[in-house]
Amino acid sequence: MADVAESQENAPAERAELTVPEMRQWLRNWVGKAVGKAPDSIDESVPMVELGLSSRDAVAMAADIEDLTGVTLSVAVAFAHPTIESLATRIIEGEPETDLAGDDAEDWSRTGPAERVDIAIVGLSTRFPGEMNTPEQTWQALLEGRDGITDLPDGRWSEFLEEPRLAARVAGARTRGGYLKDIKGFDSEFFAVAKTEADNIDPQQRMALELTWEALEHARIPASSLRGQAVGVYIGSSTNDYSFLAVSDPTVAHPYAITGTSSSIIANRVSYFYDFHGPSVTIDTACSSSLVAIHQGVQALRNGEADVVVAGGVNALITPMVTLGFDEIGAVLAPDGRIKSFSADADGYTRSEGGGMLVLKRVDDARRDGDAILAVIAGSAVNHDGRSNGLIAPNQDAQADVLRRAYKDAGIDPRTVDYIEAHGTGTILGDPIEAEALGRVVGRGRPADRPALLGAVKTNVGHLESAAGAASMAKVVLALQHDKLPPSINFAGPSPYIDFDAMRLKMITTPTDWPRYGGYALAGVSSFGFGGANAHVVVREVLPRDVVEKEPEPEPEPKAAAEPAEAPTLAGHALRFDEFGNIITDSAVAEEPEPELPGVTEEALRLKEAALEELAAQEVTAPLVPLAVSAFLTSRKKAAAAELADWMQSPEGQASSLESIGRSLSRRNHGRSRAVVLAHDHDEAIKGLRAVAAGKQAPNVFSVDGPVTTGPVWVLAGFGAQHRKMGKSLYLRNEVFAAWIEKVDALVQDELGYSVLELILDDAQDYGIETTQVTIFAIQIALGELLRHHGAKPAAVIGQSLGEAASAYFAGGLSLRDATRAICSRSHLMGEGEAMLFGEYIRLMALVEYSADEIREVFSDFPDLEVCVYAAPTQTVIGGPPEQVDAILARAEAEGKFARKFATKGASHTSQMDPLLGELTAELQGIKPTSPTCGIFSTVHEGRYIKPGGEPIHDVEYWKKGLRHSVYFTHGIRNAVDSGHTTFLELAPNPVALMQVALTTADAGLHDAQLIPTLARKQDEVSSMVSTMAQLYVYGHDLDIRTLFSRASGPQDYANIPPTRFKRKEHWLPAHFSGDGSTYMPGTHVALPDGRHVWEYAPRDGNVDLAALVRAAAAHVLPDAQLTAAEQRAVPGDGARLVTTMTRHPGGASVQVHARIDESFTLVYDALVSRAGSESVLPTAVGAATAIAVADGAPVAPETPAEDADAETLSDSLTTRYMPSGMTRWSPDSGETIAERLGLIVGSAMGYEPEDLPWEVPLIELGLDSLMAVRIKNRVEYDFDLPPIQLTAVRDANLYNVEKLIEYAVEHRDEVQQLHEHQKTQTAEEIARAQAELLHGKVGKTEPVDSEAGVALPSPQNGEQPNPTGPALNVDVPPRDAAERVTFATWAIVTGKSPGGIFNELPRLDDEAAAKIAQRLSERAEGPITAEDVLTSSNIEALADKVRTYLEAGQIDGFVRTLRARPEAGGKVPVFVFHPAGGSTVVYEPLLGRLPADTPMYGFERVEGSIEERAQQYVPKLIEMQGDGPYVLVGWSLGGVLAYACAIGLRRLGKDVRFVGLIDAVRAGEEIPQTKEEIRKRWDRYAAFAEKTFNVTIPAIPYEQLEELDDEGQVRFVLDAVSQSGVQIPAGIIEHQRTSYLDNRAIDTAQIQPYDGHVTLYMADRYHDDAIMFEPRYAVRQPDGGWGEYVSDLEVVPIGGEHIQAIDEPIIAKVGEHMSRALGQIEADRTSEVGKQ
């Protein structure tokens, strides 16, 4: 893009005396000839670029014009004067005179809405080339004049460079640029993104997430504090290059790529992750995107759409496409890769990637929130140049216009601007045009000695395109922060096309002070999009008015009293509010004028002054400083604590004050896993942080792994908390507490005439019954208000006796005045009454260790005693005559119980209070109870819960009852616990109620309640409150920990603590691009003369979906082809090219895939495809459940198994595990019947021996599930070469039905094909009717398969099958394991009747039938099963329990099962597998079938003990079997944890561990608490699980007896209780449940140790519902399965599906394929090692 230059700026034509019309005619002729049009057809008013004139034409035209006229022009004239009309005038008449002197009268003041407020920049983040990854790094680079431009990094664009022609183009292109070092890295765990999704997310989205976090952290705004707030997100982005990778092969493109590569999601993903509720917009205006985004953010703040804005831009150079395009255009990219803005040698720009983000607030809001304001945006504007001189050509008129608009918006004269951060692309066209526009607006009218300074950050970081404006803003903000303008580099001298002096511009080439022409530093920032969208932002330094609160405007003089006819008005403020926040109306003011309250008494002032003097004379001790550390995950919290401790030991950390460190930490994000270290100095802080990092307890350290889910209950205690000096220290040292003490003091003076403050300040005060109550009330109010000042609030309150008054206030039930009145009346009456007591009228109170039931029995011996307080489940406060109180105390002590007498003369809450009730009623007349605003657990109303918003309760009767009747404190606490509350905070000068709270919570089964005191006798009161609030914060309750620190006076008050560390891992899609098509599935295609088709495919990696390959190949030739059946013969080796051959036949084709390595070919896949758009429906047998056909578009019944992709069902292990070696497809000439082949297929799929299959029983009753049905369906289609079969035809039928179906299809292929074609237009109902007609009369009844029973088999009635779902308890549950399957089948075969379900009661058999069943079972189980065993078994499950012992015995030596023995002589490395929870290693048979046929496998069965104890037993046996190695250790579920533990044990002994495979051994996403409360919850879940699984009702579990038992004891206790209750669960299942429970607990409690080696985690998508039901914390999965923090080299292989599916087909095929490659590499390495020896 060229620019304009002129040797004679305003000189008219000299060589030819032409007129303007003549010049126009000449130009028309020239242009017409150049573009091939008749001159007369040329429109002089149309831009010449639209007529077809190119830049190259313009150069030639300029030379001809110079020859003709003598006027030297450059190409830029064509852009400044785009039409023939304009250009001719310019050539003949020259440029019009420009008045650079300016017009002093021009008004630049703001006009328009008052909302045009200034906007504060409070946070900044940068990610620029050259390792400018923080604002500090960026500033240092700018100040030093460094750049981040490099050659194309190794590996960049490697996906594209495999294509030779593309590689050649890249090699010859100008590819120097600004590249980020780690564009592929992303911390997916931190941002809670699964690996697969992270791989599919555009790096621009990842950058936006990280930059937002860093910007908020830089702003010291906790991201957590903005959740749900009106936070706007505006992000510029103009490319989505990553989509090229995501869809490079559309056949495997992941759905995550839809959102992952969408530009709109860049901003949306930020809003989603951070839970921002303001506008969320991605802006694309090309190179001005990020500055336009900032402008829109400013507007959103001004118009109220947002209260905080995150704005900026991102850019990533993922593909070479744009770079190649610009390079081939020419004159765009700089040959040396450096941008030379406004320089004489400017020759183009350099592409760069990166991003920057700003955090914006309204200035007033930033000042209110105590934010550090970095700079201020005074104004901004955007525009477009409209239909100018070409879509992508810059336009100086439009640029000048946007400048004017921006400075008008700011209300600033542009002549006072100090510095312009220019767009400055370094092109010979763009720079002169930009300079011209600046000269017209910013330079106009300036004195020559006050030029506008000019620079461009592009010279340092390159052109970040959509993020360019963010980079420019970052530079200006940093320059303002450091009060220095950094140099613009690569400047060789002024461009010859720019008159700097005339335009009053000056380039900065050295660090320069801000000139402050207008009295303060002022800058403008420009960005221009190549599509014509222009933006300019005006930025200034922070002024005193920005950070100093404005003086309040004086209140107007009160108006005179209104005339009667006038409406009443309020003097002063427009509105007034009462203490509840309600508007006070004029009438209310008139009716109830506020009485003037007394102030602080002179005596109190004297005492206060003396106390302050005493305090000042004391030795100053360091304050207790809270250091908050948190993270989403506990492991990250620990790592952050460790890093902070290390930093605090560094010189920088030691030089930073503890308060500055705590203040900085308080403004970090507050994650769910929190800790607070309370410290007086650095040493204490470091010790505490080390304890957090190690997960250990320590003094003044509070740490929890997750938040409490319910809010705190504020406990307002009663009598007993009083002591001398209570509240005094806090009053003297905390202004908030002091202010509220004085408020209550004024009200008490008004009520009683004496000062509470005097009592608090009097060190000799001995509190009486009256003064105790009033003073505790005052302290409670002040404590609560202090907590509320720091953001704390109760979820509910509970008062105890005198505490009811403060409770009523905090619940919103009474105003402070009325609450004070209540406590004053109560206490005064009690004080007066006690003073009059003597002799026989004296009553005492005592606490005794008796429960409510016990105290009633004891009271039979003490008739005059009464209950005052039900304090705890085993503690009661009683009152009565002294002799009876002394007697009950003696009795309790004699019984070994706790007993304590109170120092009182009266007994409140007893009949002794009766004389006071009348006076109390009179005293409290006029109080106004209101509806509570938070929950109340009322100890007056027997602990009942009062909901917020309910009817008012605090009337006079409430206070009478509260004084006279018993206090139900423990009832209220128990109700709170039962309502889910676990945190109890006592507001008192000394904790007196927490002990009773603890006793009650423990009795309720809550053994880890959070019991938090406020003040305590003989403890520093300020430190106590800091500790209280730290605990509230740690438990996740409302508490703004920032408020625990004084307001910062400047940056020096914040420590430069370590930032959040992202743990980035590579997330990248393995796309490949190739011109020969071989990397695009199915590969390069060749049609052969014999009608066959061949494809050659070069897969991008070893993980090839062979079914997808076949489908892709078939679709080339048969667009409607559907994969009918397939068989995988082998696993392709690494580096193999796949050759697919297709041979057509009527109705479809056969397809084979061979793996080719060099000239060697191996058949790996054999498949059959059919010509079908949807499945053909084969007829089912009459007498079977009708198979409902599902045509295209027809709805599928809910119970129909989902037919996902063929890819999952075609990777079938039938041929590799069960089918005889070398078996081919069925043929009628083979001599094998359809029934024989069908028996093999179904038996192998369902785990039955073919001879055990009862043919008359519906398959679903035999235990058929969706996966089995799909496997049978596909195998039948493949073996019998049939069109697709309906799944319901398999699922709902018995074997006779399926056999008849196959026979019919084999004999009537043409008819079936026609039926399929016809059904494409039919509904499901029509298909069903046609099917019935087709089969009418053609199929006979089913026949018995076995005559052993000696009776005829019954025929199904009315063609109906039994309901397979069996809703009744214990009814129609199908077989679940091998033992139950063989037992079920044997019973059905011998008796000729289906048992129905394993729990169904069996009919009585005769001895002959029982003997036949016993004989058959003995043969199958290879163990003695007797007829007595059969006759005494009530159901199949019970009989199967006896069979199971022998059936599973197998080849077991001790705890080692031989699954496949290795040959005696050598052989391959064996695979050692470990049992899953509650199961045996037989489950690994599907995996064995997926590994090479000569791979030995040994299973390690269950032993008792913890994970570590089991490994200690396994490791010696492993060494005995395998010596020094190499070892391959594999396990599913618990087996994975055992494999891992054995790997550690072997490595410690120096053994060679080559492979550790964890098959979905995924740890819980949250730490599982090991508490007594968790025991109760765990067994509740177990009961629900058992009832669901075994269809039984579990009796009530005696939790209280479980708490003292270990896991083994608990499970035995519970299972014994279940058995004794009459629930019939056989012993085998009981033992299975015992081992399952203990095994799962072993996983939960395992102490995972670090492993320095490679571990492969085969990870499913989720746990199955039963696992989550038993332990809900397994519902959450970390992206690394919870192993990342322990394993140095973790490989995660996603396998999909649920946990329970991971060990079976089809998912195990994926595991086997990957593991086979690993085993092959191990064998290759062994061979290599042997060769070297």
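Cβ atoms here come from the backbone N, Cα and C positions, even for glycine.
Keep in mind the model shows the original residues, not the substituted ones.
Shown in sequence order, C287, G430, E434, A456, K458, A468, S526, S527, F528 are the residues of the chain, 6+ apart in sequence, with a C-beta less than 8 angstroms from the C-beta of H423 (active site, for beta-ketoacyl synthase activity). Among the features that Swiss-Prot reports, active site, for beta-ketoacyl synthase activity is placed at H423 (among others), with the record citing sequence analysis.
In the three-state DSSP classification, H463 (active site, for beta-ketoacyl synthase activity) falls within a strand. A sphere of 10 angstroms centred on the C-beta of H463 (active site, for beta-ketoacyl synthase activity) encloses 26 other C-beta atoms. Annotation comment: Swiss-Prot describes H463 (among others) as active site, for beta-ketoacyl synthase activity, evidence class sequence analysis.
The domain 'Carrier 1' feature in Swiss-Prot is assigned to 17-95. Mean pLDDT for the domain 'Carrier 1' (17-95) in this predicted model: 83.
Among the features that Swiss-Prot reports, domain 'Ketosynthase family 3 (KS3)' is placed at 116-541, with the record citing sequence analysis.
What Swiss-Prot says about the mutagenesis result for F79 to S is this: Confers thiophene resistance.
According to Swiss-Prot, the mutagenesis experiment S1533 to A carries the annotation: Cannot form alpha-alkyl beta-ketoacids derivatives. The secondary structure of S1533 (mutagenesis position), as reduced to three states from DSSP, is coil rather than helix or strand. Sequence-distant contacts (6 or more apart, same chain, Cβ under 8 Å) of S1533 (mutagenesis position) comprise P1476, A1477, I1559, D1560, A1561, I1643, H1699.
Per Swiss-Prot, natural variant N1640 to S is noted as: Coumestan resistant.
DSSP classifies N1640 (variant position) as helix under the three-state reduction. Around N1640 (variant position), taking its Cβ as the centre, 20 other Cβ atoms fall within 10 Å, counting all chains. For the natural variant N1640 to K, the note given in Swiss-Prot is Coumestan resistant.
Quoted from Swiss-Prot for the published natural variant D1644 to G: Coumestan resistant.
Geometry remark: H463 (active site, for beta-ketoacyl synthase activity) versus D1644 (variant position), CA distance 53 Å.
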